[in-house]
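Per Swiss-Prot, the features are as follows:
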- HIS44, HIS128, GLU266, ASP282: Zn(2+) binding site (BINDING)
- SER511, THR513, ARG518, SER689, THR690, ASP731: L-glutamate binding site (BINDING)
- LYS233 to Ala or Arg: Nearly abolishes inhibition by Zn(2+) (MUTAGEN)
- ASN264 to Trp: Nearly abolishes inhibition by Zn(2+) (MUTAGEN)
- ASP282 to Ala or His: Nearly abolishes inhibition by Zn(2+) (MUTAGEN)
- PHE416 to Ala: Decreased sensitivity to glutamate (MUTAGEN)
- TYR730 to Phe, Leu or Met: Strongly decreased sensitivity to glutamate (MUTAGEN)
- VAL734 to Ala: Decreased sensitivity to glutamate (MUTAGEN)
Amino acid sequence: MGRLGYWTLLVLPALLVWRDPAQNAAAEKGPPALNIAVLLGHSHDVTERELRNLWGPEQATGLPLDVNVVALLMNRTDPKSLITHVCDLMSGARIHGLVFGDDTDQEAVAQMLDFISSQTFIPILGIHGGASMIMADKDPTSTFFQFGASIQQQATVMLKIMQDYDWHVFSLVTTIFPGYRDFISFIKTTVDNSFVGWDMQNVITLDTSFEDAKTQVQLKKIHSSVILLYCSKDEAVLILSEARSLGLTGYDFFWIVPSLVSGNTELIPKEFPSGLISVSYDDWDYSLEARVRDGLGILTTAASSMLEKFSYIPEAKASCYGQAEKPETPLHTLHQFMVNVTWDGKDLSFTEEGYQVHPRLVVIVLNKDREWEKVGKWENQTLSLRHAVWPRYKSFSDCEPDDNHLSIVTLEEAPFVIVEDIDPLTETCVRNTVPCRKFVKINNSTNEGMNVKKCCKGFCIDILKKLSRTVKFTYDLYLVTNGKHGKKVNNVWNGMIGEVVYQRAVMAVGSLTINEERSEVVDFSVPFVETGISVMVSRSNGTVSPSAFLEPFSASVWVMMFVMLLIVSAIAVFVFEYFSPVGYNRNLAKGKAPHGPSFTIGKAIWLLWGLVFNNSVPVQNPKGTTSKIMVSVWAFFAVIFLASYTANLAAFMIQEEFVDQVTGLSDKKFQRPHDYSPPFRFGTVPNGSTERNIRNNYPYMHQYMTRFNQRGVEDALVSLKTGKLDAFIYDAAVLNYKAGRDEGCKLVTIGSGYIFASTGYGIALQKGSPWKRQIDLALLQFVGDGEMEELETLWLTGICHNEKNEVMSSQLDIDNMAGVFYMLAAAMALSLITFIWEHLFYWKLRFCFTGVCSDRPGLLFSISRGIYSCIHGVHIEEKKKSPDFNLTGSQSNMLKLLRSAKNISNMSNMNSSRMDSPKRATDFIQRGSLIVDMVSDKGNLIYSDNRSFQGKDSIFGDNMNELQTFVANRHKDNLSNYVFQGQHPLTLNESNPNTVEVAVSTESKGNSRPRQLWKKSMESLRQDSLNQNPVSQRDEKTAENRTHSLKSPRYLPEEVAHSDISETSSRATCHREPDNNKNHKTKDNFKRSMASKYPKDCSDVDRTYMKTKASSPRDKIYTIDGEKEPSFHLDPPQFVENITLPENVGFPDTYQDHNENFRKGDSTLPMNRNPLHNEDGLPNNDQYKLYAKHFTLKDKGSPHSEGSDRYRQNSTHCRSCLSNLPTYSGHFTMRSPFKCDACLRMGNLYDIDEDQMLQETGNPATREEVYQQDWSQNNALQFQKNKLRINRQHSYDNILDKPREIDLSRPSRSISLKDRERLLEGNLYGSLFSVPSSKLLGNKSSLFPQGLEDSKRSKSLLPDHASDNPFLHTYGDDQRLVIGRCPSDPYKHSLPSQAVNDSYLRSSLRSTASYCSRDSRGHSDVYISEHVMPYAANKNTMYSTPRVLNSCSNRRVYKKMPSIESDV
């Protein structure tokens, strides 16, 4: 150091200490001062001012210290000069810390600084040169920190370099330089505890103080290509020179040294060979200025932390001069706060040994230009290297290059080259893979990146390994950086071809297609794989058509099934059953039950439909043999049809996968993609042979597909599956592999891998390469030995190719069954429309169809009548004016029917029946026109004292809804045979049989009009009336009385509990209140008659009649009684408005004859018919003439003589016109079932009862056939000849029909045998079926030539009264519980206990008075037994006339006339 430098050191302390007194005072009050010295070697291009300016106000912001930087440059850095400068600086400036950097590569500098620090306790930072070099065995009390890495950290990086390049075999060479033991120990420990397959062959420790001969002997032990060297830089020169003489430097040897050997990178000894690898502290990216700044930051940060914690900074030693004393270690030093320091966002922490925790190390190599080159970086425990393949350097000019080690480039493309990550545990490549390096970009803008170690395998990798063993070469494998095969762009080749052309690689191995353009710049080997261009498409899930469930059969088959076969077969079954002699009552055969179950076309279609689909639906099976055969054949057809449908259904319900069909590159989809909607989308990977081929041969196609090109094969596969691409054009070998290994096998190649522009894959070598011939011979050998075929089977065959014939089943989704759900939805919509139309028709439109709107016969009636006329050939005379369809019109028609009768029976000796009348018959004035007034709805009845009959006040409101409620709640009223308004028992005028007198009240009750099909021709009625009696003018109705009281004249409400659903229309009638009855009232006249003079069972009317009989010209009375309901309906009476419930309830006694032997001696008279009354045939007893209905078989106590006296009259009457039929011997207790000739002729005009077509062809029953069996108690249980047997058929007779008792020539068709047996078991009425018909006639001989046509009158099998019927529940049952027990109940309940022969001969008739009492009182029930009564009228016509229903009768008749209209 010169004189100037010496004087500077003497004056500097004085300058630092001297201050102005004011400044000293301020300093005492200000923050504590921190003095830091910076000493650098003079060789650095930096001045002291620049060093002081490195710490400015911006760095001191936020610090509680006043930092003073003292900068000093030194010319010499030898140990003596270094100690002198530091001691002088400490004596003058009292520094707290020192930042030291030199430009030497001598580790002695670090040792001197460590000594000073341990003596003065001043923290010293060695930031550069020898001060930062590795130092072993530091003083424990030292506070010396270095910007460098420890021996262990550098050894770790050296092993990482060998691991990345797979240099697992190595040798270790060291000297006795301090720290070598630590280095050897760490290497051995790491190798022994690592999963990497390290092989440390030799550990050689040299002593350079001996002769060179011994060094050479030890170096000759090295047989590995990788050598780790730990020594000083001077020792390394000696060792490397000896290694060169031994041939241990060159292409195949890699020397790796720590930073001790490299030292100062600017000083490179000539003995260092090219390719020498060193791990050094980063001098390239970490400048000296940055290191100084970081050193200052570390010291100030540690001082601030100490000040914050202890509120003081330790004072430094004033001088290092003086007598040596034993140093005392302070309790708290700055060293403790320098271990964990973070400055300027960087972790600058130090270890306990004084080295950085995260040093910035780099890998440098001595290149061929003899310069250190940075090739890698260690940062954050990660090593990144520049070269994918470590470059082979020519160490010296006299070294020969090694041509057997090749650099090979490849391209990732499965299955030829598959790239995988290294094993995370061993950090190496597993078996059957080779190491390969892949370049990964870190910064896309600067293309900066790093090579990452990967593992490669695949078809081409296996070929490469075979070639390496056969041809004898080694290689380094790396992946092409741009991921392309090779294309010439701007006269520059890229991809694998570019690597070979520009000699960065010796050869290129992979899926490289041989073509003419590439062959011009590189040499190709023989093809090892045949390939070309192919097209890959994706299978798309096909949609299932909504009509898929119909596709198992063609449209013609469905038409034949549902239109032809079903309809035709149903019609055939119906026709066979219609005309079958043993079928249902649909063929109008003679003798069949007129209202039995019918077999319609609808039932036939329903039966066949149920058979087709095996539905468990209730059907009605035919009974005819022919129709059964037809149904059986249809059932066999249904089995075949359904089985065939089920077998083919699965094939049409699955989703068929759709694949685009492409024939080749010339396909229209490729050449004219815009012709499709949407346009056909296809593409390829650019810069390949496929794109070049398309560009050269199909320019338009190439121009179109550029927008759909893909970056790689994997991206193309994803685009195919997601629908972004319709077709992918690429190498056939790759596409076949991808199709075979695709998950789900959704990707397929067209034509099962059809190839266009066939070519092959080859290995590209540099032009004129000496390896070409050897590689060609090896490849041909592989093909000949079958090794190539084995590799193809291993890598190129996929699992999808083996599963082409496998059937894959899947669950049916909603798309598969969509058509069936659509059909159900359509059916529900159609049902809703039908439901709305049904209600619209019922409430709005049906009146016009039934003729209410036009006051003419309705359309349905006309169609039904026309069908009947066509089938039976009956001429129906058109009327000029249709009958009135209101209530008055119905009564007028019945009046004309009564007037058209030839004779009216003159009945006398009317018995006082159970007519609960509040008024006597004598109170009324006899008027011949009473019927006309009643029918005309005038209500002009008067008493004998000229008082008007007062109507009752209505107990119900005038609201029509109440009436509709009553109609809806009615239970047992049969509106088809309802009574007239104010109706009461008929009293026939005895003196004048042509006049009718009826006791009628003015109470207006709504009655139903008869069915239109039962109406008689107005012309015929008029003609008959003219022949018998002129038509009275009273039956001409006024216009105001022609009102429509019913909504429909065709359908009449039936009994809800009894009616048949198929034939009943429950419609409410409109009640009409007469004008003259609004304010009339009547008195409650319930009386109990005194039965002293007259019979006890006579009512008031009967007794009144008997009293006045002597002065009356009447001779006969015809009354009809039916069963009565118990008194007082809790539910309002139907069709009654003016009703007053009596306060005192009385139940009339029931007259019954308890003598079972009465009249058993009577005989049957010959059959005759007299239009007039047969007075001779009448009994002499006037008391009970023709009105003995109160006496039944229960009257066992009556004497025979009394019964003979009371029931001695032997004539019957016409049930319609009431004319007498006296020639028949029999006493009738109720209305006759027979008609006269006139009524028979009139009844045939509009009546379309099917029974009219039945001719009585049965043979007359002989006496033996009829009376051949003897019954027990024959005389007591004989049928009384005066007991008329009238059978009443309930609506449930259609369910259980009565067998034919009389006509044995025709079988019964009531029910099927199976149902009959089920119903007969344990049935109270089951005995009816088993009684012989011959027993029904007793022992009397038949007097009729045609047999007993009793089957025309069916008797209900079930009890007639609700109390005896276990299946019905009436409102009367509830009434009895509320009001009390009816006096007639004992008789009603005792009836079923009679004899067996009597149980099935009993019928219940509702008395006329039960519904027609003047005060609408409650009714009582009577039970009478009837004779089995044959018809007495001569059957001189073709048709037998059914019973005419008229409104004057109160008999409950549930039998409904059949209608073809209901079946149509």
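Glycine is treated like the rest: Cβ placed from N, Cα and C.
Nope, none of those substitutions made it into this model, it's the original residues.
Structure coloured by features recorded in Swiss-Prot.
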residue : record                   : DSSP class
HIS128  : Zn(2+) binding site      : strand
LYS233  : mutagenesis position     : helix
ASN264  : mutagenesis position     : coil
ASP282  : mutagenesis position     : coil
PHE416  : mutagenesis position     : coil
THR513  : L-glutamate binding site : strand
ARG518  : L-glutamate binding site : helix
SER689  : L-glutamate binding site : helix
TYR730  : mutagenesis position     : strand
Between ASN264, SER511, THR690, which of the recorded positions has the fewest other CB atoms within 10 angstroms in the structure shown?
ASN264
From recorded positions HIS128, ASN264, GLU266, ASP282, VAL734, the one whose Cα lies nearest SER689 (L-glutamate binding site):
VAL734
What other residues of this chain sit with their CB within 8 A of the center of the CB atoms of SER511, THR513, ARG518, SER689, THR690, ASP731, the recorded L-glutamate site?
HIS485, LEU512, ILE514, ASN515, THR531, GLY688, THR759, TYR761
Among GLU266, ASP731, which are binding-site residues, the residue with the most C-beta atoms within 10 angstroms of its C-beta:
ASP731
Calculate the distance in Å between the alpha carbons (Cα) of THR513 (L-glutamate binding site) and GLU266 (Zn(2+) binding site), and round it to a whole number.
49
Would you kindly give the Cα-Cα distance separating PHE416 (mutagenesis position) and ASP731 (L-glutamate binding site), rounded to the nearest Å?
12
In sequence order, the recorded positions (HIS128, LYS233, ASN264, ASP282, TYR730, VAL734) whose C-alpha falls within 10 A of SER511 (L-glutamate binding site):
VAL734
Can you tell me how many other Cβ atoms are located within 10 Å of the Cβ belonging to LYS233 (mutagenesis position)?
20
Among the L-glutamate-binding set SER511, THR513, ARG518, SER689, THR690, ASP731, as the record gives it, the longest Cα-Cα distance in Å:
16
Out of GLU266, ARG518, THR690, which of these binding-site residues is nearest PHE416 (mutagenesis position) by C-alpha distance?
THR690
Counting other CB atoms within 10 A of each CB, which of the recorded positions ASP282, THR513, ARG518, TYR730 comes out lowest?
ASP282
Candidate nearest ARG518 (L-glutamate binding site) in space, where candidates are the recorded positions HIS128, LYS233, ASN264, GLU266, TYR730 and distance is Cα-Cα:
TYR730
I'd like the Cβ neighbour count for HIS128 (Zn(2+) binding site), meaning other Cβ atoms within 10 Å of its Cβ, all protein chains included.
28
What is the number of other Cβ atoms found within 10 Å of the Cβ of PHE416 (mutagenesis position)?
26
Spatial neighbours of GLU266 (Zn(2+) binding site) among the recorded positions ASP282, THR690, TYR730, VAL734 [C-alpha, 10 Å]:
none
Using a 10 Å cut-off, grab the number of neighbouring Cβ atoms around the Cβ of VAL734 (mutagenesis position), all chains included.
23
Neighbour tally for SER689 (L-glutamate binding site), based on other Cβ positions within 10 Å of its Cβ:
25
Distance between ASP282 (mutagenesis position) and THR690 (L-glutamate binding site) at the Cα atoms, whole Å?
48
Based on Cα distances to LYS233 (mutagenesis position), point out the closest of the recorded positions HIS128, ASN264, THR690, TYR730.
ASN264
